[in-house]
Amino acid sequence: MMLSATQPLSEKLPAHGCRHVAIIMDGNGRWAKKQGKIRAFGHKAGAKSVRRAVSFAANNGIEALTLYAFSSENWNRPAQEVSALMELFVWALDSEVKSLHRHNVRLRIIGDTSRFNSRLQERIRKSEALTAGNTGLTLNIAANYGGRWDIVQGVRQLAEKVQQGNLQPDQIDEEMLNQHVCMHELAPVDLVIRTGGEHRISNFLLWQIAYAELYFTDVLWPDFDEQDFEGALNAFANRERRFGGTEPGDETA
């Protein structure tokens, strides 16, 4: 990984104004098919794009980068592909976490990791522990994650508090639920990028992207490079975020 010198992020936002980027990394399989290879080949190529994206984010003032690596629906893929993805996950943790740590990146895995085998769960625990004190980019890997699952697990936590008598139902509001979903302690997601040409969210961060800008590109994930990332940030910088409001001075919209 080619990262800059480690230092805490500045309080001053970068020119693009984007603090938290989330990426739906789509197109590995189609990329592999174009090369006449099996899908696992595309996933390995996609891992190189992850390195580029992490490096770019860390070097360009982004506070948090969230990558959709494995959805809760991906278990429905062929068993051979799922197995290859799990092995790639273990390999990536083993090969990259020390580099992430050296470059002050904090790694977090969001999702229901209980379904993973004990070997992968242990790798996740050690990787998160190693980087927990880092103050640079926060890299969130969404693994066995679904936006609906995230909301449900948050609601269950609140329901348990009500059942225990520690919370009244009428005390529950959006902010309270927000404190019980993944990444609640981070800046809200500003920008969602989806590669691969599809124009849908695919059950990703449904709560967290309520006011995010969406950016879709036909570029397949293994081909997504620094120039593509910069293009997405430039598009974001040129948008006017209204958060449900109207344009300044526009009383007719």
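Note: Cβ is positioned from N, Cα and C throughout, glycine not excepted.
Residues as originally present; substitutions not included.
The active site, proton acceptor annotation in Swiss-Prot covers Asn74. Among the features that Swiss-Prot reports, substrate binding site is placed at 26-31, Arg39, His43, 71-73, Trp75, Arg77, Arg194, 200-202. Sequence annotations record features per position, and here Swiss-Prot assigns Mg(2+) binding site to Asp26, His199, Glu213. Positions annotated as isopentenyl diphosphate binding site by Swiss-Prot: Glu213. Under its mutagenesis annotations, Swiss-Prot gives Asp26 to Ala the following note: Great decrease in activity. Here Swiss-Prot notes a mutagenesis experiment, Ile62 to Ala, with the remark: Formation predominantly of C(60) and C(65) polymers rather than the C(55) polymer. One mutagenesis experiment catalogued in Swiss-Prot, Ala69 to Leu, is accompanied by this note: Produces shorter polymers. Mutagenesis annotation in Swiss-Prot: Glu73 to Ala, described as Slight decrease in activity; the structure shown retains the original residue. Here Swiss-Prot notes a mutagenesis experiment, His103 to Ala, with the remark: No effect. Where Swiss-Prot documents Leu137 to Ala as a mutagenesis experiment, the accompanying text is: Formation predominantly of a C(70) polymer rather than the C(55) polymer. Swiss-Prot lists Ala143 to Val among its mutagenesis entries, and the accompanying note reads: No effect on polymer length. While the structure shown retains the original residue, Swiss-Prot records the mutagenesis experiment Asp150 to Ala with this note: Great decrease in affinity for the substrate. One entry in Swiss-Prot concerns the mutagenesis experiment Glu198 to Ala. Its note says: No effect. Among the mutagenesis experiments that Swiss-Prot reports, His199 to Ala is described with the note: Great decreases in the catalytic efficiency and in the affinity for IPP; when associated with A-213. For the mutagenesis result Glu213 to Ala, the note given in Swiss-Prot is Great decrease in activity; reduced affinity for IPP. Great decreases in the catalytic efficiency and in the affinity for IPP; when associated with A-199.
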Sparsest-packed of the listed mutagenesis positions (Asp150, Glu198, Glu213) - C-beta count within 10 angstroms: Glu198
Proximal residue to Ser72 (substrate binding site) among mutagenesis positions Asp26, His103, Asp150, Glu198, Glu213 (C-alpha distance): Asp150
Rounded Cα-Cα span from the residue listed as 'active site, proton acceptor' to Ile201 (substrate binding site), Å: 14
In the chain carrying Arg39 (substrate binding site), residues 6 or more apart in sequence that have Cβ under 8 angstroms from it: Asn28, Gly29, Ala32, Lys33, Glu81, Ala84
Least surrounded among the recorded positions, given as Ile62, Ala143, Ile201, when other CB atoms within 10 Å are counted: Ile201
Closest of Glu73, Arg77, Leu137, His199 to His103 (mutagenesis position), Cα positions, recorded positions only: Leu137
Whole-number Å value for how far Arg77 (substrate binding site) lies from Leu137 (mutagenesis position) (Cα to Cα): 32
Cα separation, Asp26 (mutagenesis position) to Ala69 (mutagenesis position) (Å, whole number): 9
Of the mutagenesis positions listed as Asp26, Glu73, Glu198, His199, Glu213, the one whose CA lies nearest the CA of Ile62 (mutagenesis position): Glu213
Minimum Cα separation from Glu213 (mutagenesis position), reported as the residue among mutagenesis positions Asp26, Glu73, Ala143, Asp150 that achieves it: Asp26
